[in-house]
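This report concerns only the one structure given below.
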Amino acid sequence: MPAVADCTVVFPLRHDPASTHPDVSGLVGKAFERVNWRDAFDTFLAEERSALWAAKTAFDNTDTSAYIAARDALFPQAVSGVHGAVAFRNRAGHKLHETMEAVGLWEYLKGGATRAKGTFTFVDVCGGPGAFSQALFAMGKEHKLRLRGFGLTLRNVKGLDWYTDLPSRSFFPCYGIDGTGDVFKLENIESLCSLTCKENVRLVVADGGFDVPTEVVNFQETISCRIVYGQWLSAVKLLRPGGCFVLKLFDCFSPFTRAILFLTTHLYESVQVVKPRHSRVVNSERYLVCIGFIGAPKQWLEHFERCYQEGFVDNDNIPTVLPTSLFSGDKIFGADVERMSATIASNQVSGLHAILEKLQSKPAMEEVKS
C-alpha cells in the first residue's frame with residue numbers, strides 16, 4: 001500500500017494580525033514588470049518543487065491507460081458516485097461538496113441566508129458545463145436553502161455549454177458584454193457585476209482551467225496565472241460583504257500565486273486551502289476557500305483592475321501584482337503557505353512514486369496489459 005491516500009486535508013492561511021494592509025500606493029501609475037511563465041519562479045521551496053517536477057517527468061513516456069489503471073488501483077477513493085441522497089454529475093461536484101463541508105461553509109452561508117429569508121445568490125465563474133452549479137443546487141436543497149445562480153463561461157466551446165437540466169427559473173447564464181463569455185476581458189466581468197448588482201451574492205465559485213500539454217505540465221501553475229487572477233478578481237468585484245469564495249488552484253510555488261494568497265488573507269476574515277478527497281493526491285489541484293469578504297480598498301481595486309488590463313497583455317507573461325518585499329517579511333503567512341505547499345507536494349511525490357513502482361513491477365504490468 002502507498003504511504004499516502006486520497007483524503008481531505010485543510011490548511012489555514014493567515015497574515016500577522018499586528019501588520020497593516022500592504023501599501024500599494026507606490027505601485028499606482030507604474031508600469032508592470034512581467035516575467036515569462038517559464039521563468040516565473042524564485043527560490044521558495046526550490047528543492048520540493050524540483051522533486052515534484054522530477055516525479056511528474058518520470059511518466060513522460062508512460063502509456064496513459066497504464067498510468068490510469070495503476071493510479072486507480074492504488075487510489076480508489078477518488079471516484080464518482082452518490083453522497084447521501086445527492087448524485088453528482090462528475091467528480092467536480094464531490095470536490096466542491098468535500099471542500100465546503102471541510103470548512104463548515106454551508107453553516108456559515110445558512111446564517112446569512114436566514115437573515116435573507118432563506119435565499120442567497122451564487123455566481124459560477126468559468127463554470128461551464130455547470131458541475132459546480134448543479135452541485136450547489138443539489139446541496140442547497142439538502143440544506144433547505146433557496147438558491148439563485150448566475151454563470152459565466154465561454155460560448156460555443158465544445159464541452160462548456162451549460163447543462164440543460166440546470167433550473168431555468170433559478171439559473172441565468174451570462175456571456176458578457178461582447179457575448180463571448182471570455183473572463184480575460186474585464187468588461188465581461190463588469191457586465192456580470194451589472195447583472196447581479198441587486199442580488200444578494202453570498203458565494204462565488206470558480207473552477208476554470210484548461211488542459212496543459214504533457215511537455216509543460218510542470219508549469220501548470222504559471223501557465224494558469226491569468227485565468228486564476230481573472231476568477232479571483234471577479235470574486236472581489238462580485239461579492240457582498242460577508243460573502244465567500246471557492247477557487248481552484250494548482251501548485252503555489254511562484255511569487256505571483258503567493259502574492260495573491262497573501263492579498264486574499266487581507267480581503268477575507270478566514271482563508272484556507274483544501275485538498276479534497278476527490279482531488280487525487282497525485283495531482284496539484286487544490287481549492288482556496290475564503291469566508292467573510294471584508295471588501296477591497298478603492299486603491300486596491302483600481303490596482304487590481306489595472307493589473308488585469310495592462311499587466312496581462314498576453315498569455316505568456318505574468319505581471320507583478322505585489323512585490324515579494326511587501327509580504328516576504330510576514331512570518332505567519334510565510335510559515336502557513338510553506339506548510340501547505342510542502343505538504344501537498346510531498347504527498348503528491350509519494351503517490352507518484354507508488355504508481356511508478358507499481359508500473360515497474362512485472363505482475364502489475366501484466367495486470368495492466370490484460
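Here the Cβ of each residue, glycine as well, is placed from N, Cα and C on the backbone.
Residue density at K248 (mutagenesis position): 24 other Cβ atoms are found within 10 A of its Cβ, drawing on all protein chains shown. Look at Swiss-Prot and you will find K248 tagged as active site, proton acceptor, backed by a curator's inference.
Applying an 8 A CB threshold to same-chain residues 6+ apart, the list for G130 (S-adenosyl-L-methionine binding site) reads D124, G151, W162, Y163, L166, F171. Taken from Swiss-Prot, the feature S-adenosyl-L-methionine binding site applies to G130, D207.
Annotation comment: Swiss-Prot describes 87-294 as domain 'RrmJ-type SAM-dependent 2'-O-MTase'.
There are 28 other Cβ atoms within 10 Å of the Cβ belonging to K95 (mutagenesis position). Quoted from Swiss-Prot, the note on mutagenesis experiment K95 to A is: 98% reduction of activity.
According to its DSSP assignment, D207 (mutagenesis position) is coil. Listed in Swiss-Prot as a mutagenesis experiment, D207 to A is described as follows: 96% reduction of activity.
According to DSSP, K248 (mutagenesis position) sits within a strand segment. What Swiss-Prot says about the mutagenesis result for K248 to A is this: 98% reduction of activity.
Around E285 (mutagenesis position), taking its Cβ as the centre, 18 other Cβ atoms fall within 10 Å, counting all chains. Classification of E285 (mutagenesis position) by DSSP places it in coil, neither helical nor stranded. Listed in Swiss-Prot is the mutagenesis experiment E285 to A, annotated as follows: 93% reduction of activity.
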Practice task
Take the C-alpha atoms of K248 (mutagenesis position) and E285 (mutagenesis position) and report the distance between them in angstrom, rounded.
Solution key: 7
Problem - Cα-Cα distance linking K95 (mutagenesis position) and D207 (mutagenesis position), given in Å to the nearest integer - result: 10
Handout entry: Whole-number Å value for how far K95 (mutagenesis position) lies from E285 (mutagenesis position) (Cα to Cα)
Key = 10
